[in-house]
Amino acid sequence: MKASWRQVFAWRMQRQFLEPRTQPSASDVVGRLCGVQAQVWSVAELNVALRQAAPDRESVNREVADLSLMKTWAMRGTLHLLRPSEAGPYLSLMANTGSWLKPSWTRASGVTPRQVDELTEEVAGILDGVVLTRDELVTRLVADKRFVSMEERLRSGWGSVLKPLAWRGVLCHGPNRGNKITFTLPASQFGADWGKMPEPDEAAPTVIKAYLGAYGPATIETFDRWLSLNSTSKPKLRKWFGDMGDELTEVDVEGRKAFVLTEHAEELAATAPCTGIRLLGGFDQYLLGPGTKDEVVLAPEHRSAVSRAAGWISPVVVKDGRVVGVWEIVDQELVVTPFPDTERLPVKAVEKEAAHVARASGVSRLPVRIV
């Protein structure tokens, strides 16, 4: 089977609620996209709202409050919104990387694999049925002499020592207490809605299907980059994909061999090429799914304009499925910076998108300036 990149982009946009825009709930978006990155809360709100024909900026907060969504460390060690019932397989595959077992992790964190095991057991007991701020949790932990040496690292806002606990399903974010984050045990927070933590071999096909359902066609390497920044065992990855057999179809996309779900193959083949403009927020999953190193979606010479210092991913302009520029709001004006080799952008289409960004941002109007 063959497909063009513009067909692939159009199909992905349909699957990701970008074209056409309908009215999905926040949990619909989060489920389809295999999570929404959520280090910057306002950006997560925007990226969900931009996928709604009538943007509902409060949908994320509302669905977190009613426990339809959870916030936890997941893919690539970053904070994500996930559906509680679907989180287990993603977390299982992250735990499977065993990043805390590597000497480099021990050197960087000062915490040994055995101490991570002890922390996991202790935190599971402490958080069962309660919600604690970071300070409250750490204070309880360091009352045990085993954890005294970890106090500074445990109080760190980066949470590197706590991430393996999230992947093992014993810790997630609870409701904020003022400006303080809290943690709790997923099983006690979500009850029957908390899905089980399957073994990696059981989790893998679930996650692969979900990923390809939003970001296919994709290679094994692209999947691993999205999941774990290429930290998963390569033989395991090949086995997981190989075991799916006829559920996957190989597609030749202008010379790149990649996989799509067999159930989606005919739909992809019949998809018309992608056209039009979209303004997407920072850290948007349309780009994070294939990754900023995907040279078809984002030309390598422009990657530095999008993937910035300290892991920041800029809001992007997408034309015909490819990233062709960045944008920002400056003094209540939406400023678009096309890449130098980009053809002139259609002003009316950009202004229409800017109006949608304004609605999703809760402002009345955003005049456009293309620089």
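Using the three backbone atoms N, Cα and C, a Cβ is placed for every residue, glycine included.
Listed in Swiss-Prot is the mutagenesis experiment Gln37 to Ala, annotated as follows: Abrogates d7mG excision. Annotation of the mutagenesis experiment Gln39 to Ala in Swiss-Prot: Abrogates d7mG excision. Quoted from Swiss-Prot, the note on the mutagenesis of Glu45 to Ala is: No effect on base excision activity. Swiss-Prot gives this note for the published mutagenesis Glu221 to Ala: No effect on base excision activity.
Positions of Swiss-Prot features highlighted on the structure.
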{"residue": "Gln37", "record": "mutagenesis position", "Cβ within 10 Å": "22"}
{"residue": "Gln39", "record": "mutagenesis position", "Cβ within 10 Å": "15"}
{"residue": "Glu45", "record": "mutagenesis position", "Cβ within 10 Å": "25"}
{"residue": "Glu221", "record": "mutagenesis position", "Cβ within 10 Å": "13"}
For this session: Whole-number Å only: compute the distance from the Cα of Glu221 (mutagenesis position) to the Cα of Gln37 (mutagenesis position).
Result: 20
For this session: Check Gln37 (mutagenesis position) against DSSP and tell me helix, strand or coil, would you?
Result: strand
Seminar exercise, completed: Whole-number Å distance separating the Cα atoms of Glu45 (mutagenesis position) and Gln37 (mutagenesis position) is 10
